[in-house]
Amino acid sequence: MATLQDIGVSAGINILSAFVFFIIFAVLRLQPFNDRVYFSKWYLKGLRSSPARGGAFAQRFVNLDFRSYMKFLNWMPEALKMPEPELIDHAGLDSVVYLRIYWLGLKIFTPIAVLAWAVLVPVNWTNNTLEMAKQLRNVTSSDIDKLSVSNIPEYSMRFWTHIVMAYAFTIWTCYVLMKEYETIANMRLQFVASEARRPDQFTVLVRNVPPDADESVSELVEHFFLVNHPDHYLTHQVVCNANKLADLVKKKKKLQNWLDYYQLKYARNNSQRIMVKLGFLGLWGQKVDAIEHYIAEIDKISKEISKEREEVVNDPKAIMPAAFVSFKTRWAAAVCAQTQQTRNPTQWLTEWAPEPRDVFWSNLAIPYVSLTVRRLIMHVAFFFLTFFFIVPIAFVQSLATIEGIVKAAPFLKFIVDDKFMKSVIQGFLPGIALKLFLAFLPSILMIMSKFEGFTSISSLERRAAFRYYIFNLVNVFLASVIAGAAFEQLNSFLNQSANQIPKTIGVAIPMKATFFITYIMVDGWAGVAGEILMLKPLIMFHLKNAFLVKTDKDREEAMDPGSIGFNTGEPRIQLYFLLGLVYAPVTPMLLPFILVFFALAYIVYRHQIINVYNQEYESAAAFWPDVHGRVIAALVISQLLLMGLLGTKHAALAAPFLIALPVLTIGFHHFCKGRYEPAFIRYPLQEAMMKDTLETAREPNLNLKGYLQNAYVHPVFKGDEDDYDIDDKLGKFEDEAIIVPTKRQSRRNTPAPSIISGDDSPSLPFSGKLV
């Protein structure tokens, strides 16, 4: 078990690491050749030019102004200067609300920490229960545990203090959550009301279009919406399966990068042609001329791309039973997106379309009927992933409990002979080991989310974040506590009756605070400080700049600003909320470490959002109900654990008074859900009508159809250098097929005449396009 000395060694290592990271960052950010890495957002907005273009040759690469190095931490106050309204305009509402999660942590835990240290620490410290348990029952403990509830004897009246504090912590947390929910809801409504025109405001995604033997998907979609939304339907774009085409385009881009590299290399030294080997990684195989080889490969794959495009456009099997349908007004889109279209609730399913940059195109090709099966498979896979990950978690706990294991395994005693090494192993290594084990988890969870078939990047990230949160709850928290308790009290477990084991675990739960303190310092202190260095984007930018960049456009594409990473960042924040709320009434020693994390992370990520991150999408803070719900879950878990802990301490008179807390907390959650959540899942028709009215008054001659015409065209049909225009293949729908007649024997309320019946109907234009 980590002692106070071990915690001190870990704190020293992590504080030193964070300080070194900040110094390195301060030096690197001042160098002109790194300007595009550490200020990439300003370059993407076109508001910053490279300082390396002017001045002396040396000044283009190295900052020779030594006065700038004297203020190496001035980026911290600068990150706090930009006011929130300006930050919303600069980075979007998603980024600002994400920052408010850190601010929420500070608002919740600062008063809680002050109250806990003022009231609970003296109550816990003035007892000798652990000393007596150590002598009588051979229970392992440290000086830090004397500040916890474990140090209070059974049947003590002092437990009433912890119950009163639990009520105080709950009331304060719920109050802050309610005020924040109200603020975020108002920010969202105001943001949506003042937001510039976007295609997704007028568009819905229609899925599970029923098959029809007589009509194509495009014709069927048009007929359905002309009949059921006759005054509001504007245009649509059917979805196609272009995944194979997208893979070919991606492969061609890689080949083009290699060709650019070898052409640039040959231009610098044209004394001899460049030769490459065709074998694995260029280590063996036939030698060929590099430039000629890649020109031939690009020509070959270009022909494949053209052929695949023809197949996608002309093959009915490539057309999916889904479409992006656009309307003349936001009001009409809101009505369609938020209502059931037919008596069969499994057909003609409508939802708000993601904004074009948020669409995850490859998943649109997944048949809707297979989504349930896919999600069931992923639920099972996630269960086994979570279950089997308990093994490395138990290994991490063994690193954190050397002293306890030595009691049962004396041959390991040589490990703890050196006090400093023992402090490093127990105070630093467990946190590092756990962080390494979790390194690949976000990628695995994102792959699982993609397999489930979500159609937008934002929904993918929210699902991955939810699974990461559950994983942290089960493995990082619960498994660490249970496995750690078993390791720490191993000798006690082996020499006591079975009915005494729950009591030993109850005493041991607060003792795991030492492990979580070390993890917070590794992940929340040094880890957050290391984020600002951006080592991977920095290295990749300079490699691309050296070998691939030929133009300013190439240099812009070489930048990798990244984003806030909701799927990884938010679950980590929620783990700290969970730890803080669980240990606030149990071991207040942990709270200052959490406060340092929230304060440091708020400053670092505010700087990154202002200067670096380029958000991939804008959901107008649609994720906030998830954030609120997980904090509530952490609060309920903390109450249940405290109730169980007091039960093991035989606080029979005091413990029942905690039963009301989870009930009241869940009731509070339902109140907030009913009061504020509708602003995040539905678009008020009143707001939509107001925005439409204002836009009509300001732009009476707006060509909305032209604005929406190509908004949801698949990216593989856009901006390619090949002389290919999808409208050339589908222009007949615009020019020749002004009216799309039905081909059925009988059809009521058809806005176009039937080919067979010849009934008259008003002419209505068709504007369907292929996505």
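Heads up, the Cβ atoms here are built off N, Cα and C, so glycines get one too.
Heads up, this one's the original sequence, none of the swaps are in it.
DSSP assigns Trp75 (mutagenesis position) to a helix. Non-local neighbourhood of Trp75 (mutagenesis position): Ala26, Arg29, His607, each in the same chain, at least six residues away, with C-beta under 8 Å from its C-beta. According to Swiss-Prot, the experimentally introduced change Trp75 to Lys is described as follows: Abolished activation in response to poke without affecting activation in response to stretch.
Reduced to three states, the DSSP call for Leu80 (mutagenesis position) is helix. Under its mutagenesis entries, Swiss-Prot includes Leu80 to Glu with the note: Abolished activation in response to poke without affecting activation in response to stretch.
The secondary structure of Val335 (mutagenesis position), as reduced to three states from DSSP, is helical. A C-beta separation below 8 Å, combined with a sequence spacing of at least six in one chain, links Val335 (mutagenesis position) to His232, Leu685. For the mutagenesis result Val335 to Trp, the note given in Swiss-Prot is Abolished homodimerization, leading to formation of a monomer.
In the three-state DSSP scheme, Ala439 (mutagenesis position) is classed as coil. As a published mutagenesis entry, Ala439 to Lys appears in Swiss-Prot alongside the note: Converts the channel into an osmolarity-sensing phospholipid scramblase.
A C-beta separation below 8 Å, combined with a sequence spacing of at least six in one chain, links Lys536 (mutagenesis position) to Asp560. Among the sequence features in Swiss-Prot, the mutagenesis site Lys536 to Ile is noted as follows: Abolished activation in response to poke; when associated with I-435.
For the mutagenesis positions listed here (Leu80, Ala439), the lowest count of other CB atoms within 10 A around the CB belongs to Ala439.
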